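First comes the structure, then the notes that go with it.
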Amino acid sequence: MAVSWRSWLANEGVKHLCLFIWLSMNVLLFWKTFLLYNQGPEYHYLHQMLGLGLCLSRASASVLNLNCSLILLPMCRTLLAYLRGSQKVPSRRTRRLLDKSRTFHITCGVTICIFSGVHVAAHLVNALNFSVNYSEDFVELNAARYRDEDPRKLLFTTVPGLTGVCMVVVLFLMITASTYAIRVSNYDIFWYTHNLFFVFYMLLTLHVSGGLLKYQTNLDTHPPGCISLNRTSSQNISLPEYFSEHFHEPFPEGFSKPAEFTQHKFVKICMEEPRFQANFPQTWLWISGPLCLYCAERLYRYIRSNKPVTIISVMSHPSDVMEIRMVKENFKARPGQYITLHCPSVSALENHPFTLTMCPTETKATFGVHLKIVGDWTERFRDLLLPPSSQDSEILPFIQSRNYPKLYIDGPFGSPFEESLNYEVSLCVAGGIGVTPFASILNTLLDDWKPYKLRRLYFIWVCRDIQSFRWFADLLCMLHNKFWQENRPDYVNIQLYLSQTDGIQKIIGEKYHALNSRLFIGRPRWKLLFDEIAKYNRGKTVGVFCCGPNSLSKTLHKLSNQNNSYGTRFEYNKESFS
């Protein structure tokens, strides 16, 4: 089916507009800097010595400055959560743009990697040219101490060279540890290496303080390429033949021939030798604002998370899932948000994000998370909270909470699922443990659904193991019964899909009788499901929310952009596992 431009603009329009603006800024900055160092009269002599390497190194540096400043803004998660929840961002389309903060962070990171490669390659050429093209006439312009000096000395004995090598090493560690395989299998490595960005920014501020590249300051008394007759003062000579015979070098573009020569057959002689000065470091102007903002937020988050929570209970669920319920004074959160957990007994520095499956309300202060036991951190954390003999049992006695290790939380932080209650119709699709963001929304509806705009919720949950449905089977049954008792049976449409049939009889029973008729074997037929939703919600805007594997996300994303004959628009929102 053809793409609906109305749906495409709703889902992709603002994102692509922002991408175009960001890309234009990079291209404009690169090209403007390239022309400055290629044609600017103040860099005439430096360009003669270094050539194209000078232009590429400085142009790539300007792009690096821009992206090294922008990459920090998406990481100000407390600020983003505040903007999302405040009335200062009333537009839902603008709030949805905040969901792309992680994608923008990755885009800036990839750009930094690419242009760092260009920058390094250009400076390797510059180091060679500094050595080979050593200038006897303009000694202060040289970075090398003598002609044919080993270029490696410039790399390892100068401040820009040494800090540049260190930054390349740090960046390489951050890149390799950011791959999907390492993030999933060993999150510790990703966490520790990513915090090296503090070292990277310290090296960056030192990197620009070397002063190796210099520009000419006295253009008025020494135009680039002017004739010097070794006299103490300037004079005009009526010998145009002298100019054509002794001065073969053309004037650089952007700097015209002296009017005395072009109009009166006279040429201006140099009044003095050129003077050079190191470029003023500009990197700190780019990064100081975002870096200070980020550091201020980290300080605020440290103060906010400095008090440990009180663990109320710990439960072990099937398929290696653990639930923790806790309380903390003055803690508030909205459905769909997430927090980070920090347990010093497991790791002194690591913080791991988990979606809230239960939010505090006005009547109860308890909140909770569900953890899938994947990786060494969650395994060690489970072993601390649940003794081996109790890992397969139900809720632990409250009296044991005094033996729990100290646990600190940071947050809450915003996520796309906060918008699910702001649509009149929402479609929530979960794959496996991806159900956790929707659990807090279902709990909120169970508590009180009337204050929210939502009037119809389609909840689709796909699992391989039927035991996984037991994580929230009680919640789904209570929600179903609540709306039946309130004569609103069409408020929540629950569909559970099981991709494997082994042990299906284990969930069939009186306790979960309400779910039996909503349990299907196989995978959803997504196209038919979207057509059905569009048919029963003609002309409305349906919010589509997905948390699951990439294959599932791509399918729903594609269907959300397709046209339908009912005038229904699907707005796609996604959360990722990693």
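Note that Cβ sites are derived from N, Cα and C of the backbone, with glycine treated the same way.
This is the original sequence, none of the listed changes applied.
Swiss-Prot lists 58-303 with the feature domain 'Ferric oxidoreductase'. Annotation comment: Swiss-Prot describes 304-419 as domain 'FAD-binding FR-type'. For the published mutagenesis His16 to Gln, Swiss-Prot gives the following note: 50% reduction in H2O2 generation, without any effect on superoxide generation. For the mutagenesis result His47 to Gln, the note given in Swiss-Prot is No effect on H2O2 or superoxide generation. Recorded in Swiss-Prot as a mutagenesis result, His222 to Gln carries the remark: Loss of H2O2 generation with predominant generation of superoxide. In Swiss-Prot, the entry for mutagenesis Cys226 to Val states: Loss of H2O2 generation with predominant generation of superoxide. The structure shown retains the original residue. For the mutagenesis experiment His246 to Gln, the note given by Swiss-Prot reads: No effect on H2O2 or superoxide generation. Swiss-Prot gives this note for the published mutagenesis His248 to Gln: No effect on H2O2 or superoxide generation. Under mutagenesis, Swiss-Prot gives Cys270 to Val with this note: Loss of H2O2 generation with predominant generation of superoxide.
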- If one measures from the C-alpha of His47 (mutagenesis position) to the C-alpha of His16 (mutagenesis position), what distance in angstrom results, rounded to a whole number? 37
- Could you pull the average pLDDT for the domain 'FAD-binding FR-type' (304-419)? 83
- Query: Near Cys270 (mutagenesis position), how many other Cβ atoms are within 10 Å of its Cβ?
  - Reply: 18
- Using DSSP, how many residues in the domain 'FAD-binding FR-type' (304-419) fall into helix, strand and coil? 24 helix, 39 strand, 53 coil
- Query: Around Cys226 (mutagenesis position), how many other CB atoms lie within 10 A of its CB?
  - Reply: 18
- Item | DSSP-derived class (H/G/I helix, E/B strand, else coil) of His222 (mutagenesis position) | coil
- Task: Work out the three-state DSSP category of His16 (mutagenesis position).
- Result: helix
- Cβ distance under 8 Å to His222 (mutagenesis position), same chain, sequence separation 6 or more: which residues? Gln216, Cys270, Met271, Glu272, Glu273, Pro274, Arg275
- Message: I need the CA-to-CA distance for Cys226 (mutagenesis position) versus His16 (mutagenesis position), whole Å please.
- Response: 50
- Message: Fewest other C-beta atoms within 10 angstroms of its own C-beta: which of the mutagenesis positions His16, His47 fits that?
- Response: His16
